[in-house]
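Some notes on the structure that comes next.
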Amino acid sequence: MKAIIVKPPNAGVQVKDVDEKKLDSYGKIKIRTIYNGICGTDREIVNGKLTLSTLPKGKDFLVLGHEAIGVVEESYHGFSQGDLVMPVNRRGCGICRNCLVGRPDFCETGEFGEAGIHKMDGFMREWWYDDPKYLVKIPKSIEDIGILAQPLADIEKSIEEILEVQKRVPVWTCDDGTLNCRKVLVVGTGPIGVLFTLLFRTYGLEVWMANRREPTEVEQTVIEETKTNYYNSSNGYDKLKDSVGKFDVIIDATGADVNILGNVIPLLGRNGVLGLFGFSTSGSVPLDYKTLQEIVHTNKTIIGLVNGQKPHFQQAVVHLASWKTLYPKAAKMLITKTVSINDEKELLKVLREKEHGEIKIRILWE
């Protein structure tokens, strides 16, 4: 079958025919691939920059792709022929308690597999076989934006985790019982920053997006339709602090030099949460004893945010459907481009490089 393969830790990517018998199979349901999503993780693997990416045992290549929508070929165990489905990409170690109850996002051994990334073949191939417990149904009404359910699942889990952490505060809701008075700063306005903004606004929190430039057309649409605030941070964050004050939640969605944290930690308010989502690959954070004392004395929390599981995929499906009503203009702009699997030149280009203003590029299997 045709597949997109990589050979981590080496850079490079190929579209080639491979022997199906040499590829990982995960169950009995045959799924024909319709769409794959491309994200920063894929590009880091393609460009040889993701050090945690490893080959499946005994193999010299890895099928790329952890974002996919496919169609069920034969009815089986609650799934009907023709159903659209999305696979959950992280699979448990089979040892620790969290993995045994379907939560490998909290794997205690670190021996989990991640399709298309770590130890498991991914879904950038013509078809694959899977287990029902790792499949989420995608309504045909959101087929146009459904590929976003995978990255959105990670954001669903992240916000769920933040809200769970904030239960440590006796009262974190506002005087009307909502979260409408809580302020969030989302640093970084790429695909992840946009999804964080949309979901925080859906929950009712007040949001500021920040980047070192003016917003793109897509970002401007999100800002206007969700009534989000925007701050150009090219000259630092002093003006934001003076005009808005401190924030209840700060999200680092930049994936940029980690030095950015030194600029935003002073913006975090009492009892606040700093959520780290982006994977920085350079820099260091200057933390003196006074900053650490303040973190302790004012009950601040710093938390790593990663990987949604099946419940979060299901929540993502619901929210994507709701955004087509709540934020219809933004929803229509979330898929930046669709590239045919048969257009190899363009395909290899988008697998290597992010396009300006990109939210999500998807591959169409024809």
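Backbone N, Cα and C atoms are what each Cβ position is placed from, and that goes for glycine too.
Residues near His66 (Zn(2+) 1 binding site) in space but far in sequence (CB under 8 A, at least 6 apart, same chain), listed by position: Cys39, Thr41, Asp42, Asn89, Glu114, Ala115, Gly116, Ile117, Gly122, Phe123, Gln150. According to DSSP, His66 (Zn(2+) 1 binding site) sits in a coil region rather than a helix or strand. Residues or ranges marked as Zn(2+) 1 binding site by Swiss-Prot on the basis of experimental evidence: Cys39, His66, Glu67, Gln150.
Swiss-Prot documents Thr41 to Ala as a published mutagenesis change and attaches the note Large decrease in catalytic activity and substrate affinity. Under DSSP, Thr41 (mutagenesis position) is assigned to a helix (H, G or I) in the three-state scheme. Here the Cβ of Thr41 (mutagenesis position) has 20 other Cβ atoms within 10 Å, regardless of which shown protein chain they belong to.
Other Cβ atoms within 10 Å of the Cβ of Asn89 (substrate binding site), summed over all protein chains shown, number 27. Annotation comment: Swiss-Prot describes Thr41, Asn89, Glu114, Gln150, Asp154, Asn307 as substrate binding site.
Here Swiss-Prot flags Cys93, Cys96, Cys99, Cys107 as Zn(2+) 2 binding site. Neighbours of Cys107 (Zn(2+) 2 binding site), defined as other CB atoms within 10 A of its CB across all chains, total 20.
In the three-state DSSP reading, Asn211 (NADP(+) binding site) counts as strand. For Thr189, Gly190, Pro191, Ile192, Asn211, Arg212, Arg213, Phe277, Gly278, Phe279, Leu305, Val306, Asn307, Lys354, the entry in Swiss-Prot reads NADP(+) binding site, with the evidence type experimental evidence.
Within the set of binding-site residues (Glu67, Glu114, Asp154), the lowest number of other Cβ atoms found within 10 Å of a Cβ is recorded at Glu114. When the Cα of Cys107 (Zn(2+) 2 binding site) is compared against those of the binding-site residues Thr189, Arg213, Gly278, Leu305, the shortest separation belongs to Leu305. In terms of C-alpha distance, the listed binding-site residues Cys93, Cys96, Asp154, Asn307 place Asp154 closest to Asn211 (NADP(+) binding site). Cα spacing between Pro191 (NADP(+) binding site) and Asp154 (substrate binding site): 12 Å, rounded to the nearest whole number.
If you take the C-beta of Cys96 (Zn(2+) 2 binding site) and look for same-chain residues 6 or more apart in sequence within under 8 angstroms, you find Cys107, Glu108, Thr109. Ranking the binding-site residues Cys93, Cys99, Asp154 by Cα distance from Thr189 (NADP(+) binding site) puts Asp154 first.
Of all the binding-site residues listed here (Gln150, Thr189, Asn307), it is Asn307 whose C-beta has the fewest other C-beta atoms within 10 angstroms.
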